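All remarks here apply to the structure that follows.
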Amino acid sequence: MKTAALFVSKEFEEEAIALVEGANYKVTSIYKLPKSPNVKFYIQYDKLQQIKNDEEISTLIIFEQLKPRHFINIRRELKGKEVLDKILLLLEIFALHAGSKEAKMQIELARLKYELPIIKETYTKSKIGEQQGPLGAGTYGVESTIKFYKRRINKLMKELESIKIFKEKSIESNKRNNIPSIGIVGYTNSGKTSLFNSLTGLTQKVDTKLFTTMSPKRYAIPINNRKIMLVDTVGFIRGIPPQIVDAFFVTLSEAKYSDALILVIDSTFSENLLIETLQSSFEILREIGVSGKPILVTLNKIDKINGDLYKKLDLVEKLSKELYSPIFDVIPISALKRTNLELLRDKIYQLATQLS
């Protein structure tokens with residue numbers, strides 16, 4: 001297993017460690033991010049030298065978005081060590097869990113579009129003699145790399161557009177067959193996949209590591225002799241970078257093109273975190289074009305809740321209705337223990353009937 005030094009702010013330390021471990025790295029040391037980033041390296045130079053001289057560390061991970069100059073300067077210092085920021089870390093995790101050709105294409109597109117400005121700045125520096133190129137290739141090598149990236153990006157965008165058109169036609173076909181589709185959305189580890197499994201009887205992989213659902217899974221279930229299509233979508237992340245939202249449009253659009261949504265919220269969160277989660281969830285849905293379709297909010301993991309369930313339920317219901325319309329209903333459940341699952345099935349049937 002590769003070893004990593006991790007730079008992260010205290011408030012995101014737990015999430016960052018889970019992400020790094022989810023990418024199959026062993027965190028050997030943790031450093032706080034500087035309050036005032038170093039202009040040249042982002043992190044403190046003395047800390048960079050510690051990592052440079054530590055032979056046990058193979059990778060430096062900075063849980064923030066770096067500028068191209070930071071990558072160039074850090075990589076020049078840490079020759080032989082891998083350097084990742086938050087976005088490259090997320091893309092590496094996505095690549096590990098990609099289950100379809102489409103997902104792999106989306107990940108490659110996101111990575112190429114993110115790395116291209118770094119290579120362009122490397123080219124600029126190589127022309128004035130500051131940098132020898134990404135692999136010591138010099139100006140000509142960097143020019144060739146830039147041309148390759150641009151060609152590959154254009155090809156991937158065309159292929160993904162074709163997939164998008166095909167999916168839209170497939171969705172329209174389902175609508176003509178009077179099969180309503182309901183997307184299950186929410187943050188990673190909120191219990192989306194557990195709920196999908198409980199409702200469908202399937203056994204998708206459920207993992208404590210983040211991002212186990214990369215390609216949306218679709219499955220039709222019968223409720224009161226009515227066929228309803230359920231879709232388990234890719235999970236949200238906090239502070240999701242716009243580059244990833246754009247690159248994963250086709251995957252995230254499963255939510256946009258669903259007739260209705262089930263938003264899964266983790267009831268074990270504190271009230272402040274519940275508020276933050278609801279606000280960011282509805283913001284992400286707006287960003288991908290969700291508007292006007294009914295949303296059924298589920299407060300999940302009530303078997304593990306600490307505190308007053310009804311107080312949290314009241315908070316979630318009130319805030320959800322302030323942030324979005326129409327909210328079909330808000331109900332407490334435990335996907336794992338199957339608490340209130342029959343009630344949820346009834347609500348899904350009512351929702352599907354309303355859509356007809």
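All residue numbers here begin at 1 and follow the chain in the order shown.
Cβ atoms are placed via backbone N, Cα and C, with glycine included.
Substitutions noted, but not modelled.
Val234 (GTP binding site) falls within neither a helix nor a strand when secondary structure is assigned with DSSP, and so counts as coil. Residues or ranges marked as GTP binding site by Swiss-Prot on the basis of sequence analysis: 186-193, 211-215, 232-235, 300-303, 334-336.
Swiss-Prot lists Thr193, Thr213 with the feature Mg(2+) binding site, giving sequence analysis as the kind of evidence. Mapped onto three states, the DSSP output places Thr193 (mutagenesis position) in helix. Other C-beta atoms found within 10 angstroms of the C-beta of Thr193 (mutagenesis position) number 24, with every protein chain shown included.
According to Swiss-Prot, the feature domain 'Hflx-type G' maps to 180-356, an assignment based on sequence analysis.
Here the residue is the original one, but Swiss-Prot notes a mutagenesis experiment at this spot, Asn189 to Pro: Loss of GTPase activity. When other Cβ atoms within 10 Å of the Cβ of Asn189 (mutagenesis position) are tallied across all protein chains shown, the result is 20.
Thr193 to Asn appears in Swiss-Prot as a published mutagenesis result, with the remark: Loss of GTPase activity.
In Swiss-Prot, a published mutagenesis experiment is listed as Thr213 to Val, annotated Decrease in GTPase activity.
Among the mutagenesis experiments that Swiss-Prot reports, Gly235 to Ser is described with the note: Decrease in GTPase activity. In this view, Gly235 (mutagenesis position) is surrounded by 20 other Cβ atoms within 10 Å of its Cβ, with every protein chain counted.
One entry in Swiss-Prot concerns the mutagenesis experiment Gly235 to Pro. Its note says: Loss of GTPase activity.
Listed in Swiss-Prot as a mutagenesis experiment, Phe236 to Pro is described as follows: Increase in KM for GTP and in GTPase activity. For Phe236 (mutagenesis position), the same-chain residues that are 6 or more apart in sequence and have a Cβ closer than 8 Å to its Cβ are Val185, Gly186, Tyr187, Thr188, Ser280, Ser281, Ile284.
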Cβ-Cβ distance under 8 Å to Lys301 (GTP binding site), same chain, at least six residues away: Gly191, Asp266, Ser267, Thr268, Ser334, Ala335, Leu336
Lys192 (GTP binding site) to Gly235 (mutagenesis position) - Cα separation in whole Å: 8
Integer mean pLDDT for the domain 'Hflx-type G' (180-356): 87
